[in-house]
Each structure stands twice: as structure tokens, then as C-alpha cells.
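Student: Encoded as C-alpha cells, here's the structure I'll be asking about.
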Amino acid sequence: MSSAAAATRFIKCVTVGDGAVGKTCMLICYTCNKFPTDYIPTVFDNFSANVSVDGSVVNLGLWDTAGQEDYSRLRPLSYRGADVFILSFSLISRASYENVQKKWMPELRRFAPGVPVVLVGTKLDLREDRAYLADHPASSIITTEQGEELRKLIGAVAYIECSSKTQRNIKAVFDTAIKVVLQPPRHKDVTRKKLQSSSNRPVRRYFCGSACFA
């Protein structure tokens, strides 16, 4: 598979969420299969990947946005034309969890009403790391049950927990986002189980643009 020109459809997927929750790490792990060791705050960036789904190829445009307040006026410019949002929070940060409902959903509803949202809890490895939690007493873990409750509260189509460091469920995050666009849920209250079952079909990736070639 050579280029985006071979794709039969373009899907714009935008990642949003508080700064430092791991949005960029998640994108880099998905496109490059590696975990970045240095933290560099994102302003705006994008990646492109040709993805083979059920025998047809779609061009997946991945848009990374900055969560800092300094970019609140510019960030919505990235929302135009979005097909799906990946809304992320850290599983060891209650503030980022609470901001999903207080900050991010109101912003998405204002600038991109009706666009489906996949809710993602990041840094799963740290939530399970007792040594890390002992060294960082200010951390406040979010349970899977709390994540599911938030998904229902905001009307997200799916909830997935992942770790960029271990790459656990990273592929599932983007597979689910793709399937949500290609196979929209018939009912708003679709279960995560149904989406994950659909996401189990083979998905192949061919990276281009500013993404790493894997």
C-alpha cells in the first residue's frame, strides 16, 4: 500500500484532553510503535496513516491538540470536519478526570456537536504501579467503574483504558475510533462490548505524512 491516494475514505480523528495526560505519547506509540521518553508540550501536530479495514483502505488523519488554557482559542480550529474525538484523561489524575465533564465535553458540544467521542483513560501502567503511587501521594487513581460511569454520563460511545509505555490497548483505542465512524452505533446507548467485538477484525496500518514508518 503506497499512499493516501489509495484510500477510499478519509477519517479525521482528533485527540483532546488536559495537558500531560499522554495524548501525544498515545499517538506516537500507535504510529511509531515506540514510547517517547521526553515530554514536550504539544501546540498542534498531525499524523496520517493508511488503514486497511475489512478489505478497504481509509486514510486516518490523527490530529494532536494542546490541552493548556493558552491555546483555548486556537484549539477549536482543529475540530472542524472531525469525524470522531478521542477524549483522554489520566487514570492517576482526578483533575483531568473531572475536566472531561467540566471543560472538554462543553467545548466539544459547542464547536463540534454530534461528533462521536471515545473516552480513554491513559497511564494504566502507573495506576497498577504500587511503588509509583507510594512515591507520588498526590496521585488520585480512577477506577474502571468510575471511567464507565463517566462514559455514560457524557454519552461517549466507548471507554478504553490504555498504557502508552506498555502499549496495552493502544491499538484498540484507534481501532474503536475507526469502527465508530465506519459502522455508527444504531443506538446512542451502545455497549462497549459490542464496539470491542467489532474492533477485533483485522486492521492494518501504513503510515505516511509526519508519522513514523513502521
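Residue numbers in this text run from 1 along the chain shown.
Using the three backbone atoms N, Cα and C, a Cβ is placed for every residue, glycine included.
Pulled from Swiss-Prot, these are the listed features:
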BINDING   17-25, THR42, 64-68, 122-125, 164-165  GTP binding site
MUTAGEN   GLY19 to Val  Constitutively active
MUTAGEN   THR24 to Asn  Constitutively inactive
MUTAGEN   CYS212 to Ser  Loss of membrane localization
Student: In the structure shown, with every protein chain counted, which of the recorded positions GLY17, GLY19 has the densest set of Cβ atoms within 10 angstroms of its Cβ?
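Tutor: The largest 10 Å Cβ neighbour count belongs to GLY17.
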Student: What subset of the binding-site residues ALA66, THR122, ASP125 lies within 10 angstroms of GLY19 (mutagenesis position), using C-alpha positions?
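Tutor: Near GLY19 (mutagenesis position), where near means Cα within 10 Å, the binding-site residues are ALA66.
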Student: Near ALA66 (GTP binding site), how many other Cβ atoms are within 10 Å of its Cβ?
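Tutor: A 10 Å sphere around the Cβ of ALA66 (GTP binding site) contains 20 other Cβ atoms.
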Student: Give the helix, strand or coil assignment DSSP yields for THR24 (mutagenesis position).
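Tutor: The three-state answer is helix.
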Student: Hey, what's the Cβ neighbour count for LYS23 (GTP binding site) at 10 Å?
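Tutor: Result for LYS23 (GTP binding site): 25 neighbouring Cβ atoms inside 10 Å.
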Student: Taking the Cβ of ALA20 (GTP binding site) as centre, how many other Cβ atoms lie within 10 Å?
Tutor: 18
Student: Per DSSP, GLY17 (GTP binding site) is which: helix, strand or coil?
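Tutor: It is in a strand.
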